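Heads up, here are the entries from Swiss-Prot:
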type	residues	note
MUTAGEN	Thr23 to Asp	No change in transactivation activity
MUTAGEN	Thr23 to Ala	Greatly reduced transactivation activity
MUTAGEN	Lys56 to Arg	Abolishes sumoylation. No change in nuclear localization but no colocalization with SUMO1. Reduces inhibition of megakaryocytic differentiation. No decrease in bone marrow precursors to form megakaryocytic colonies. No effect on erythroid differentiation
MUTAGEN	Lys270 to Ala or Arg	No effect on DNA binding. Transactivation activity reduced by 50%. Loss of superactivation by CBP of EP300
MUTAGEN	Lys284 to Ala or Arg	No effect on DNA binding. No change in transactivation activity. No loss of superactivation by CBP or EP300
MUTAGEN	His295 to Asn	Loss of DNA binding and transactivation activity. No change in interaction with SIN3A nor with HDAC1. No effect on repressive activity
MUTAGEN	Glu321 to Lys	Alters DNA-binding specificity resulting in ectopic transcription of non-erythroid genes
MUTAGEN	His325 to Asn	Loss of DNA binding and transactivation activity. No change in interaction with SIN3A nor with HDAC1. No effect on repressive activity
MUTAGEN	His353 to Asn	Loss of DNA binding and transactivation activity. No change in interaction with SIN3A nor with HDAC1. No effect on repressive activity
Amino acid sequence: MASAETVLPSISTLTTLGQFLDTQEDFLKWWRSEETQDLGPGPPNPTGPSLHVSLKSEDPSGEDDERDVTCAWDPDLFLTNFPGSESPGTSRTCALAPSVGPVAQFEPPESLGAYAGGPGLVTGPLGSEEHTSWAHPTPRPPAPEPFVAPALAPGLAPKAQPSYSDSRAGSVGGFFPRAGLAVPAAPGAPYGLLSGYPALYPAPQYQGHFQLFRGLAAPSAGGTAPPSFLNCLGPGTVATELGATAIAGDAGLSPGTAPPKRSRRTLAPKRQAAHTCGHEGCGKSYSKSSHLKAHLRTHTGEKPYACSWDGCDWRFARSDELTRHYRKHTGHRPFCCGLCPRAFSRSDHLALHMKRHL
């Protein structure tokens, strides 16, 4: 008996427990209603849809007639009979979805008590069911503020630069030639502003080339520009100026003066006409004696060059005339037109024909 008294509870305790179970059953009937309630764990997410949990009653259809849809529990009475630890900052209203019954507002389950861990009525019968919507809302981390670039000063606003051209290659305010990254310079930038940027490619050494080729020191026209100014101009402009200075220095002219043009044909000294025709009324002179002999044949009528073709008695004073005549018999035409298939036996005939193609 002593062991039974220590194990079994008293009759008064069992009586109180029976009333407690009846109250739990009534609470479950009220809680599991056919209405759709918004039991979201926290404030609605602006980027996503609101969470709605539809709880359907598991009571048999016979008990629906006994329930009064107009009755509702008094929240003050419920909080008085079943106190619980209320977490601060969770006072929110839970509105029933529109249905056939009247619309009423109740306190959310978070304001009725901490059902998951605090002492309350719902801990026992509802503790076995895992409802994520009854848990306390977890604090949401603050959203990162959008990045706002600092306002630029009025003088530092970037300006659109024109595309690269040969005429502006390496000039101040333009772009470096043959470069993937454009480094524009301000129009009023002082000398040496771009000296920190390395050369994108080695500049052609025109000055050294002229020194090695001619064996002379390249003279400088005027004063020497400072290195910072050369870096600001860019490699293309520096190389061009050095090359122009070297060429002008070798010619003894200023950089702006073009060197005089030289003819490719060298004029040979003119031969003196030492051979003069002695026929009366003819004073022609020739540099060669053979030319004078051919000319005298026109006065004397001598024709030493006769045609050897059978049946041809033509005779000529010059050998080249006999050669052209002989081509008439053979049909040889060495002078061909490059624009058409025609050919000629004489060069002067080909020259006249080429004028027709012009």
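Cβ atoms here come from the backbone N, Cα and C positions, even for glycine.
Here the original residues are kept at every noted site.
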My understanding is the cutoff is Cβ-Cβ under 8 Å with a sequence separation of 6 or more in the same chain; which residues meet that for His353 (mutagenesis position)?
Cys337, Arg342, Phe344
Looking only at Cβ atoms, how many others are within 10 Å of the one on Lys284 (mutagenesis position)?
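There are 12 such Cβ atoms around Lys284 (mutagenesis position).
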If we count other C-beta atoms within 10 Å, could you say which of the mutagenesis positions Lys270, His295, His325 has the fewest?
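Sparsest of the mutagenesis positions Lys270, His295, His325 by Cβ contacts within 10 Å: Lys270.
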If you measure from the C-alpha of His295 (mutagenesis position), which of the mutagenesis positions Lys270, Glu321, His325 fall inside 10 Å?
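So far as Cα distances go, none of the mutagenesis positions lies within 10 Å of His295 (mutagenesis position).
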Compare the C-alpha of Lys284 (mutagenesis position) with the C-alpha of each of the mutagenesis positions Lys270, Glu321, His325, and give the closest one.
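So, spelling it out, the nearest of the mutagenesis positions is Lys270.
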Name the residues of the same chain, 6+ apart in sequence, whose Cβ is under 8 Å from the Cβ of Glu321 (mutagenesis position)?
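Result: Tyr305.
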To the nearest Å, how far is the Cα of Lys270 (mutagenesis position) from the Cα of His325 (mutagenesis position)?
33
Can you tell me whether DSSP puts His325 (mutagenesis position) in helix, strand or coil?
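Assignment for His325 (mutagenesis position) reads helix.
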